[in-house]
Amino acid sequence: MTTAQHQHYTVEVGDTNFTIHSRYINLRPIGSGAQGIVCAAYDTITQQNVAIKKLSRPFQNVTHAKRAYREFKLMKLVNHKNIIGLLNAFTPQRNLEEFQDVYLVMELMDANLCQVIQMDLDHDRMSYLLYQMLCGIKHLHSAGIIHRDLKPSNIVVKADCTLKILDFGLARTAGTTFMMTPYVVTRYYRAPEVILGMGYTENVDIWSVGCIMGEMIRGGVLFPGTDHIDQWNKIIEQLGTPSPSFMQRLQPTVRNYVENRPRYTGYSFDRLFPDGLFPNDNNQNSRRKASDARNLLSKMLVIDPEQRISVDEALKHEYINVWYDAEEVDAPAPEPYDHSVDEREHTVEQWKELIYEEVMDYEAHNTNNRTR
């Protein structure tokens, strides 16, 4: 590396110091979460606006360190227009002993889906957002990554309605048990099979898309449970108690609870999502699109995953297929994700060394690409 590439400067962002490359200027905070603080900045080399995420105390414990490693590996792996791209990664520390900070540089978007949900979306915008969501999910699935935790706060959009998925969901080892309380993170969008601690397949993510679509139409969360039990109750009150064949697939203790709940017949999708909630242009085309949207919801929001629509089927549904582009839907699959990362056990120091090697490798790769 040249001396210029070693130059860093420090900016105070709230109560956090950002020590970043001198190529990035005009920092301003745009968000913070459990995994880090994000600032918008301007990249003077590429001459584009970017988002810089400082991972929050990545070596505080084994869980944080493992999560940081997984996120970094996945961001390097995937490459799709509907998944946030990694533009750069760096650390201001120059050796393993001092290493403590990881910065990820990503594309800058305008808003997350929470803000978009508050707007009155017409059918074209809504179906286009859903189409892009499904394309991104299909790409993750092609790498063997099943998300399980899609939610509006982790989906970002630009003013031109382009959409990107911002994270990679739950690690395969992140099981959830039915009686877990209280809620630490938002679980409103998690599928019944995740809430109930069952096995799951790729269409677990379709449930989340259905919840997000329903929220776009209603303007409010569909199943705002305070814990897993309340979540389950909210689902069956609206959609009805599932069939005995579904109950048979539950673990005995969970089945015992679920079978002893009052039985609900649920409501029709015409009642759950009446015409008045949809864009109304008072024409035949608008009514047909509302009917198509309801039909898609009725196939996504199915408690039994064996009866739920697949990602491929959803992409071909009448409400979505107007946007269908084979190059976007069937983009080249990334290398399969090595799930042994999720199973691996290391000390914090070992994870730290692995992450340091990844960051150094990434910095070297970027430098070589720039100097060719």
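Positions of Cβ are set from backbone N, Cα and C atoms, glycine also.
Residues as originally present; substitutions not included.
Summarising the annotation, Swiss-Prot assigns active site, proton acceptor to ASP149 and lists sequence analysis as the type of evidence. Its Cβ placed at the centre, ASP149 (active site, proton acceptor) has 22 other Cβ atoms within 10 Å. ASP149 (active site, proton acceptor) falls outside any helix or strand according to DSSP and counts as coil.
Within its own chain, GLN35 (ATP binding site) has LYS53, LEU55, SER56, ARG67, GLU71 as residues 6 or more apart in sequence whose C-beta sits under 8 angstroms from its own. Among the features that Swiss-Prot reports, ATP binding site is placed at GLY31, SER32, GLY33, ALA34, GLN35, GLY36, LYS53.
Positions annotated as domain 'Protein kinase' by Swiss-Prot, on the basis of sequence analysis: 24-320.
In this structure, GLY225 (mutagenesis position) belongs to neither helix nor strand by DSSP; it is coil. According to Swiss-Prot, the mutagenesis experiment GLY225 to Glu carries the following note: In BSK-1; defect in dorsal closure.
Around the Cβ of LYS53 (ATP binding site), 22 further Cβ atoms fall within 10 Å across all displayed protein chains.
The shortest Cα-Cα distance between ASP149 (active site, proton acceptor) and any of the recorded positions GLY31, SER32, GLY36, GLY225 is the one to GLY225.
Each of the recorded positions GLY31, GLY36, GLY225 was scored by other CB atoms within 10 A of its CB, and the lowest score goes to GLY31. Residue pair GLY225 (mutagenesis position) / GLY36 (ATP binding site) shows a Cα separation of 26 Å. All protein chains included, SER32 (ATP binding site) registers 16 other Cβ atoms within 10 Å of its own Cβ.
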